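> Take a look at what Swiss-Prot says about it:
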DOMAIN    61-125  domain 'CSD'
MUTAGEN   TRP65 to Phe  Decreased binding to C5-methylcytosine (m5C)-containing mRNAs. Decreased ability to discriminate between m5C-containing and unmethylated mRNAs
MUTAGEN   TRP65 to Ala  Abolished binding to C5-methylcytosine (m5C)-containing mRNAs
MUTAGEN   SER102 to Ala  Loss of phosphorylation by PKB/AKT1. Inhibits translocation to the nucleus and tumor cell growth
MUTAGEN   LYS301 to Ala  Abrogates unconventional secretion
MUTAGEN   LYS304 to Ala  Abrogates unconventional secretion
Amino acid sequence: MSSEAETQQPPAAPPAAPALSAADTKPGTTGSGAGSGGPGGLTSAAPAGGDKKVIATKVLGTVKWFNVRNGYGFINRNDTKEDVFVHQTAIKKNNPRKYLRSVGDGETVEFDVVEGEKGAEAANVTGPGGVPVQGSKYAADRNHYRRYPRRRGPPRNYQQNYQNSESGEKNEGSESAPEGQAQQRRPYRRRRFPPYYMRRPYGRRPQYSNPPVQGEVMEGADNQGAGEQGRPVRQNMYRGYRPRFRRGPPRQRQPREDGNEEDKENQGDETQGQQPPQRRYRRNFNYRRRRPENPKPQDGKETKAADPPAENSSAPEAEQGGAE
């Protein structure tokens, strides 16, 4: 066993020799420091405190590059144009808004040059005049500086995108804004809900946006009673069956007005282009406001007011049916 121990000891000596040679190559090293042995040399490098020899103080330099993830880089001294190693622990005054210690590429810094394991190292790194360094643009900011702007930003963007893409009118966009706020947290449900929400405005808006179309429906339904007037409006709100109701009333008027002349037809067309749109809009407005209270008496008033234009408007349609 003693012979084996003796054979193991000589290999242990050569690793110490390279460490000594590496230490001898450093400028400013002494033989007494190297003679402390391999383990002593490693332990002496760990403290990284006042044991390191200071070469220069308050030296200005430009950051050559700095890796934020690994936490080290190199600074090029302005006086000697020498690259000096810098570690993140050597940064004395960091940017208060940065989460990690770092220096930006191309930034001018002020530092002290000390003797390190493999050459010159930077210590007490600050900005020019002792101000905090700017830091790398790749270093993350602190939470309290980035939390609120990033949380408040997305709701506004989602509202604008939701209004521009899915709402055709400005009023509809204002109504869908609170809905977009509720939907931003669940993006996978955005495709399901907007069609349901968009049915409401399209069911209500056509009464405002397209009064003449419903005016024709109302004129056709004036002679039929209040019960038939309510049905077309309700079906238009939910399902677009407007063409069927346009065709229905003129067929019922054909036998009544076969004796009208062509001159009256032209006059009726001109009067329809001038006066009825206003009347139709007013009728729809009154009907919409007063419908839940007492629909039947208003229907009687509307039939009296609507009889003359109804005859004129149905005349060309009646003769077209006779010609067929």
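Positions of Cβ are set from backbone N, Cα and C atoms, glycine also.
Describe the structural context of these features.
Residue environment of TRP65 (mutagenesis position) contains 14 other Cβ atoms, counted within 10 Å of its Cβ in all protein chains. DSSP classifies TRP65 (mutagenesis position) as strand under the three-state reduction.
Cβ neighbours of SER102 (mutagenesis position) (same chain, under 8 Å, six or more residues apart in sequence): PHE66, VAL68, GLY71, GLN88, ILE91, ASN94, VAL133, GLY135, SER136, TYR138, ALA139. SER102 (mutagenesis position) carries neither a helix nor a strand DSSP state and counts as coil.
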> Over the domain 'CSD' (61-125), what is the model's average pLDDT?
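Over the domain 'CSD' (61-125), the predicted model scores a mean pLDDT of 91.
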